[in-house]
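*Asks:* As listed in Swiss-Prot for this protein:
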- Lys34: active site, proton acceptor (ACT_SITE)
- Arg129, Met303: substrate binding site (BINDING)
- Asp164 to Ala: Slightly reduces affinity for D-Ala and L-Ala (MUTAGEN)
- Asp164 to Lys: Reduces catalytic activity. Slightly reduces affinity for D-Ala and L-Ala (MUTAGEN)
- Glu165 to Ala: Slightly reduces affinity for D-Ala and L-Ala (MUTAGEN)
- Glu165 to Lys: Reduces catalytic activity. Slightly reduces affinity for D-Ala and L-Ala (MUTAGEN)
- Pro219 to Ala: No effect on catalytic activity. No effect on affinity for D-Ala and L-Ala (MUTAGEN)
- Glu221 to Ala, Lys or Pro: Slightly increases catalytic activity. Slightly increases affinity for D-Ala and L-Ala (MUTAGEN)
- Tyr255: active site, proton acceptor (ACT_SITE)
Amino acid sequence: MQAATVVINRRALRHNLQRLRELAPASKMVAVVKANAYGHGLLETARTLPDADAFGVARLEEALRLRAGGITKPVLLLEGFFDARDLPTISAQHFHTAVHNEEQLAALEEASLDEPVTVWMKLDTGMHRLGVRPEQAEAFYHRLTQCKNVRQPVNIVSHFARADEPKCGATEKQLAIFNTFCEGKPGQRSIAASGGILLWPQSHFDWVRPGIILYGVSPLEDRSTGADFGCQPVMSLTSSLIAVREHKAGEPVGYGGTWVSERDTRLGVVAMGYGDGYPRAAPSGTPVLVNGREVPIVGRVAMDMICVDLGPQAQDKAGDPVILWGEGLPVERIAEMTKVSAYELITRLTSRVAMKYVD
């Protein structure tokens, strides 16, 4: 009997990379594998994508794990380096790094390195989180071009704040700032992540950085799914029924008795709970698949168990398979029901959930 297990479909992952190449045919791909590849497994994901042009991570530790695991492709530190003492390692491992503040620039100017570092200057075009402000950008860029520790030419990167809102006007403003600054500069350019790839073809430039869409999940909050863009879900969160019980009309279920059956029925108990990372906020009615059939969660999600209403005529039995999201049940639907973003759902699964990779 299988308890909580994430099944990762390598074939779907490779399909998605190819699909994104079709959407951005003139651009190279930075496959973003930060946060344990969005919960899909850092090394296994990178090894499944030998055709990716580079990989993107948020921490130096993630980059070092890739190198230790045999990944030789370029690795981009999307947030840059946090300590000047990391620069020799970045240089020796040939990592690319974002540079977005004065402290990082000064560290590069003062460092003693055997080889120069490939730099992506981060321009704040409107996200207002990381990056050099436009009015300071030319001077900052000039210093990078004069720095002996920076491999030339300097590349330029930015990030959209509202790419998933095509009618708000913010993305056009960011693109205008980005284009103005990049004009006449020889380096590579990148601004499009998942939303930009899907909705803003004029933003694709030299490199795109697919994140959540690489894993078959839509970055948009408009009830779309990855399938709407030709992508396939890579992760399926699965488990099993550990009990099937007769349940009488009028009886409550679970902590607090928040759900009361209106009929005699059969209840299934699933080996899954918030201790595995499934959202405790999932209300009664949230769908799961039992033997490929959609049934509703009833009562509160507990630490280790979820109850589902199988229906009065159900023939399901203990040990039968359950899918909480994934193939046949998009995680975007669970996000909509629980008001927990799909990004959070797939990245917060706990260490007791087993990982299984299939082709």
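Even glycines carry a Cβ here, placed using N, Cα and C.
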*Asks:* Just going by other Cβ atoms within 10 Å, which of the mutagenesis positions Asp164, Glu165 has the emptiest spot?
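*Replies:* The mutagenesis positions Asp164, Glu165 were compared, and Glu165 has the fewest Cβ atoms within 10 Å.
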*Asks:* Measure from the CA atom of Arg129 (substrate binding site) to the CA atom of Glu165 (mutagenesis position) and give the result in Å, rounded to a whole number.
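*Replies:* Counting only the Cα atoms, the answer is 18 Å.
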*Asks:* Select the closest residue to Pro219 (mutagenesis position) from the following recorded positions, measuring between CA atoms: Lys34, Tyr255, Met303.
*Replies:* Lys34
*Asks:* When a 10 Å sphere is centred on the Cβ of Arg129 (substrate binding site), how many other Cβ atoms does it contain?
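*Replies:* There are 11 such Cβ atoms around Arg129 (substrate binding site).
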*Asks:* Expressed to the nearest Å, what is the distance separating Met303 (substrate binding site) and Asp164 (mutagenesis position) at their Cα atoms?
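*Replies:* About 34 Å separates the two Cα atoms.
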*Asks:* Run through the Cβ atoms and count how many others sit within 10 Å of the one on Pro219 (mutagenesis position).
*Replies:* 23
*Asks:* Given the recorded positions Lys34, Arg129, Glu221, Tyr255, state which is nearest to Asp164 (mutagenesis position) when distance is taken between Cα atoms.
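*Replies:* For Asp164 (mutagenesis position), the spatially nearest of the recorded positions is Glu221.
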*Asks:* Among the recorded positions Lys34, Glu221, Tyr255, which residue has the fewest other Cβ atoms within 10 Å of its own Cβ?
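*Replies:* Looking at the recorded positions Lys34, Glu221, Tyr255, the Cβ with the fewest others within 10 Å is that of Tyr255.
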*Asks:* Compared by Cα position, which of the recorded positions Lys34, Arg129, Glu221 is the closest one to Tyr255 (active site, proton acceptor)?
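*Replies:* Sorting the recorded positions by distance from Tyr255 (active site, proton acceptor), the top entry is Glu221.
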